[in-house]
Amino acid sequence: MKALLTLVFCLLPLAAQGKVYSRCELAAAMKRLGLDNYRGYSLGNWVCAANYESGFNTQATNRNTDGSTDYGILQINSRWWCDNGKTPRSKNACGIPCSVLLRSDITEAVRCAKRIVSDGDGMNAWVAWRNRCRGTDVSKWIRGCRL
């Protein structure tokens, strides 16, 4: 019993840090944080991108062939946007540690996404958005959500 309690208390902080959002829950959070029509991109675009980038999972990470890593619900890259302490010559343009992108609270991820989308290439910075969302009916990603 003592071992089980120890395990639970060790894993509890990990569970509290990340989250897999539902589609509508994420849409509501993104809207509250000002992403709806930010730089001309509807909320459906952002939810679509998050679906294909991370499956709405704030703890998603993916290692790239150049040695950088993508983090969080929008898979923000350590080469350009955040600092993971491992990626050589990281620009850290959002001025944040990559670890904050793995939290259940997506405030920092949204703040950084706004910086990225304002950088000149818009949502084209997200490969999944370019390949799966651009030019499609993204309104389906928020259909039925109470926003």
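Just so it is clear, glycine is given a Cβ too, placed from its N, Cα and C backbone atoms.
Feature annotations, courtesy of Swiss-Prot:
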DOMAIN    19-147  domain 'C-type lysozyme'
ACT_SITE  Glu53  active site
VARIANT   Gly55 to Ser  In DL1 and lysozyme II
ACT_SITE  Asp70  active site
VARIANT   Gln75 to Glu  In lysozyme II
VARIANT   Arg89 to Gly  In DL1 and lysozyme II
Exercise. Cβ-Cβ under 8 Å from Gly55 (variant position), same chain, 6 or more residues apart: which ones?
Worked result: Val20
For this session: Would you count the other CB atoms within 10 A of the CB of Asp70 (active site), including those on all shown protein chains?
Result: 23
Seminar exercise, completed: Across the domain 'C-type lysozyme' (19-147), DSSP yields 53 helix, 14 strand, 62 coil
Exercise. Among all the protein chains here, how many other CB atoms are within 10 A of the CB of Arg89 (variant position)?
Worked result: 7
For this session: Using Glu53 (active site) as the reference point, find which of the recorded positions Asp70, Gln75, Arg89 has the shortest Cα-to-Cα distance to it.
Result: Gln75
Problem set entry | Reported mean pLDDT - the domain 'C-type lysozyme' (19-147) | 98
Seminar exercise, completed: One should report the C-alpha separation between Asp70 (active site) and Arg89 (variant position), rounded to whole angstrom, as 15
Exercise. How big is the Cα-to-Cα gap, in Å, between Gln75 (variant position) and Arg89 (variant position)?
Worked result: 19
